[in-house]
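Below you'll find the structure, written out as structure tokens, and then a few comments.
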Amino acid sequence: MDLGDNELTLTPIPGKSGKAYMGSYPDGKRIFVKMNTSPILPGLAREQIAPQLLWSRRLADGRDMCAQEWLTGKILTPYDMNRKQIVNILTRLHRSRPLMTQLSRLGYAMETPVDLLQSWQETAPDALRKNHFISEVMADLRQTIPGFREDHATIVHGDVRHSNWIETDSGLIYLVDWDSVRLTDRMFDVAHMLCHYISEHQWKEWLTYYGYKYNQTVLSKLYWYGQLSYLSQISKYYMNQDLENVNREIHGLRHFRDKYGKRR
């Protein structure tokens, strides 16, 4: 894909829904290019949460194109996800009033737990919504809606799986792919982290370091949002036709419910 602009050539990056590219110039310089990404990228870069934004422009076909610095490093693995740097980045994100204000001005609405369930129901593929096990999970979630205070809502990333974290060769860690950003309870991100990557015996330390109290109220909310995080991943993998990870997430959700369901 050649834009004919400053001789920038775009090469699609596999696995990014056709919206991400490696941009290259004749002199060998490389950049990361994303189509129709979140307009809050400059703010995220200022907070050192996301890579630096180099430029953005509107294409003739109406799409927005943003360029970020090309990072030399690696994508984190599940075994990397217990680092304190990651907790610090999430804390910085969730406590950022400027980013939350910017999202509000862009028209993002506050989402309650009920809204989150409704959003999943409206966007999930029919095959998932009709699945007996998933229908059972959704019914349980509707019966156990956690408390929610709008004045405690924060900006959340919405998809903190390990493949959305990048560590540079210099040791900096960035959170990328902001297509799922929303305004809701910070537990949306926290529960995904804990139920997918952090051993139960480390939950108290992790939550305390983040800033939570470790009590039954928090654990009940963790159980609710943890299930929602599995449903979210199942839906995303299914829509990308990644059935191996769909099955892995369903297995994880079954195990999570079997292990923690009686402790609510």
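Each Cβ is built from the backbone N, Cα and C atoms, and glycine gets one as well.
Original residues fill every noted site, and no substitution is shown.
The model shown is predicted, which means the values in this text are computed figures rather than measured ones.
As recorded in Swiss-Prot:
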{"type": "BINDING", "residues": "F32, W70, G73", "note": "ATP binding site"}
{"type": "MUTAGEN", "residues": "H157 to A", "note": "Growth defects. Is able to localize to the septum"}
{"type": "MUTAGEN", "residues": "D159 to A", "note": "No effect on growth"}
{"type": "ACT_SITE", "residues": "D159", "note": "active site, proton acceptor"}
{"type": "MUTAGEN", "residues": "N164 to A", "note": "Growth defects"}
{"type": "MUTAGEN", "residues": "D177 to A", "note": "Growth defects. Is able to localize to the septum"}
{"type": "MUTAGEN", "residues": "D189 to A", "note": "No effect on growth"}
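Features recorded in Swiss-Prot, as mapped to the structure shown.
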residue	record	DSSP class
F32	ATP binding site	strand
W70	ATP binding site	coil
H157	mutagenesis position	coil
N164	mutagenesis position	helix
D177	mutagenesis position	coil
D189	mutagenesis position	helix
What other residues of the same chain, not counting F32, W70, G73, have a CB atom within 8 A of the CB centroid of the ATP site?
R30, P51, Q68, E69, L71, T72, I166, T168
What is the separation, in Å, between the Cα atoms of D177 (mutagenesis position) and F32 (ATP binding site)?
12
Cα-Cα, whole number of Å: D159 (mutagenesis position) versus F32 (ATP binding site)?
20
Under 8 Å by Cβ from W70 (ATP binding site), same chain, sequence gap 6 or more:
M22, G23, R30, I31, F32
Using C-alpha atoms, which one of the mutagenesis positions H157, N164, D189 comes nearest to G73 (ATP binding site)?
N164
Cα-to-Cα gap, N164 (mutagenesis position) vs H157 (mutagenesis position), nearest whole Å:
10
Validating a neighbour-count step here. Other CB atoms within 10 A of the CB of N164 (mutagenesis position): how many?
18
Taking only the Cα atoms, work out how far H157 (mutagenesis position) lies from D189 (mutagenesis position), in Å, as a whole number.
7
Cβ packing number for H157 (mutagenesis position), 10 Å threshold:
25
Using a Cβ cut-off under 8 Å and a sequence separation of 6 or more, which residues in the same chain sit near D189 (mutagenesis position)?
L90, L93, H94, V156, H157, G158, V160
